[in-house]
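**Q** If you look up Swiss-Prot, you'll see 21-132 marked as domain 'PH', on the strength of sequence analysis. Quoted from Swiss-Prot, the note on mutagenesis experiment W123 to A is: Disruption of membrane localization and impaired interaction with CK2. Loss of phospholipid binding; when associated with C-42. Loss of phospholipid binding; when associated with C-44. Disruption of membrane localization, loss of phospholipid binding and impaired interaction with CK2; when associated with C-42 and C-44. In Swiss-Prot, a mutagenesis experiment is listed as R133 to E, annotated with the note No effect on binding to capping proteins; when associated with E-135. Looking at Swiss-Prot, you'll find the mutagenesis R133 to A noted as follows: No effect on binding to capping proteins and loss of phospholipid binding; when associated with A-135 and A-137. What Swiss-Prot notes for the published mutagenesis of K135 to E is this: No effect on binding to capping proteins; when associated with E-133. In Swiss-Prot, the entry for mutagenesis K135 to A states: No effect on binding to capping proteins; when associated with A-133 and A-137. The structure shown retains the original residue. For the mutagenesis of R137 to A, Swiss-Prot gives this note: No effect on binding to capping proteins; when associated with A-133 and A-135. The structure shown keeps the original residue. Quoted from Swiss-Prot, the note attached to the mutagenesis of R155 to E states: No change in cell morphology and actin cytoskeleton. Great loss of binding to capping proteins and no change in cell morphology and actin cytoskeleton; when associated with E-157. Here the residue is the original one, but Swiss-Prot notes a mutagenesis experiment at this spot, R155 to A: No change in cell morphology and actin cytoskeleton. Great loss of binding to capping proteins; when associated with A-157. Great loss of binding to capping proteins; when associated with A-157 and A-159. According to Swiss-Prot, the mutagenesis experiment R157 to A carries the annotation: No change in cell morphology and actin cytoskeleton. Great loss of binding to capping proteins; when associated with A-155. Great loss of binding to capping proteins; when associated with A-155 and A-159. Mutagenesis annotation in Swiss-Prot: R157 to E, described as No change in cell morphology and actin cytoskeleton. Great loss of binding to capping proteins and no change in cell morphology and actin cytoskeleton; when associated with E-155; the structure shown retains the original residue. Under the heading of mutagenesis, Swiss-Prot lists K159 to A and annotates it as follows: Great loss of binding to capping proteins; when associated with A-155 and A-157.
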Amino acid sequence: MMKKNNSAKRGPQDGNQQPAPPEKVGWVRKFCGKGIFREIWKNRYVVLKGDQLYISEKEVKDEKNIQEVFDLSDYEKCEELRKSKSRSKKNHSKFTLAHSKQPGNTAPNLIFLAVSPEEKESWINALNSAITRAKNRILDEVTVEEDSYLAHPTRDRAKIQHSRRPPTRGHLMAVASTSTSDGMLTLDLIQEEDPSPEEPTSCAESFRVDLDKSVAQLAGSRRRADSDRIQPSADRASSLSRPWEKTDKGATYTPQAPKKLTPTEKGRCASLEEILSQRDAASARTLQLRAEEPPTPALPNPGQLSRIQDLVARKLEETQELLAEVQGLGDGKRKAKDPPRSPPDSESEQLLLETERLLGEASSNWSQAKRVLQEVRELRDLYRQMDLQTPDSHLRQTTPHSQYRKSLM
């Protein structure tokens, strides 16, 4: 509930209370208008008390008898008044009291002239402070009872220490599954801030006990899986007796936890039997691929090849004879001519030269065909030898392996 405070109102005070002293009093010159030749300035006694400004022609002790009274709530500010082009001493001591530009405000602007610039600054500061108090007078008159105070919703609330909530079991299992170590798994996920002697410690201890149990179970299952994976290869390797690995009978043996093997190390630990079986499987696979291969094209029979060779040889001889005749004919004609250095311009000579060139090309082609047929004959003989040697070599290769395996078993 809001009510007005009557102590700030103007009016006669109670008999028991003494009147407050004025903030500032003194003589200043007030601007009273302009005459014919100069400005009119008159000495006035000014009293500043509260939010009222009293102006009198003579010094008066009781403010009630002063006729000029101005309410400072109608004014906006007090500031220095100086003309830029004036060199007079009065220019440094003038100050004005400007009224506020509110509608209906009839307070006049007041212009004063202090005794000195220091006195001017003192009056400006005092009047500005009084104007500020006058504008805040309405707010100062309002008081609020203690019973009507608004209750703050969180001011008196108890402060609680908020710690991080513990991780869920699903999160713990996910972290444990991605862990690479078989030892202890430590998760510092609980932030202990001033724990109470009973509840927080017990909660943290129970959480850590559950975590240790889950980690121990996970590590045990991993060790069992690794031992089951490594045991068959270890049994096969132990079946082969190695004399250099025999230990003394009196020596004690301390069992150790099996070591995890990488994929590359697992490939290196294969037994001898597995290597031999893989080799036999590879050889059987090669034989199967050979059987599935398409048959090689049949080579010509020896009779056909010999007939082709005879034909090529006969054609080569005929071509060489014709070439020799043409060369002899051309040499005879060249010797019979008188001018030995004349170029062969006649058509017969050109025809002879062209015939000689063609016969030379034919002779070279027949020679190349003869060489090709000879190579074909050699390849046929080589294939025959390979076909005869393949079964015997296969039997020779398989027999030592089987005997060696029998000796190892």
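In case you wondered, yes, glycine gets a Cβ from its N, Cα and C as well.
Worth saying up front: this structure is predicted, and the values here are computed from it rather than measured.
Walk me through the surroundings of each of these features.
**A** For the domain 'PH' (21-132), the mean pLDDT of the prediction comes to 86.
On its own chain, W123 (mutagenesis position) has K24, G26, V28, C78, F95, F112, A114 as residues at least 6 apart in sequence with a Cβ closer than 8 Å to its own Cβ.
The Cβ of R133 (mutagenesis position) has 15 other Cβ atoms within 10 Å, all protein chains considered.
Counting every protein chain shown, the number of other Cβ atoms lying within 10 Å of the Cβ of K135 (mutagenesis position) is 15. Under DSSP, K135 (mutagenesis position) is assigned to a helix (H, G or I) in the three-state scheme.
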**Q** Among all protein chains shown, how many Cβ atoms are found within 10 Å of the Cβ of R137 (mutagenesis position), not counting that one?
**A** 15
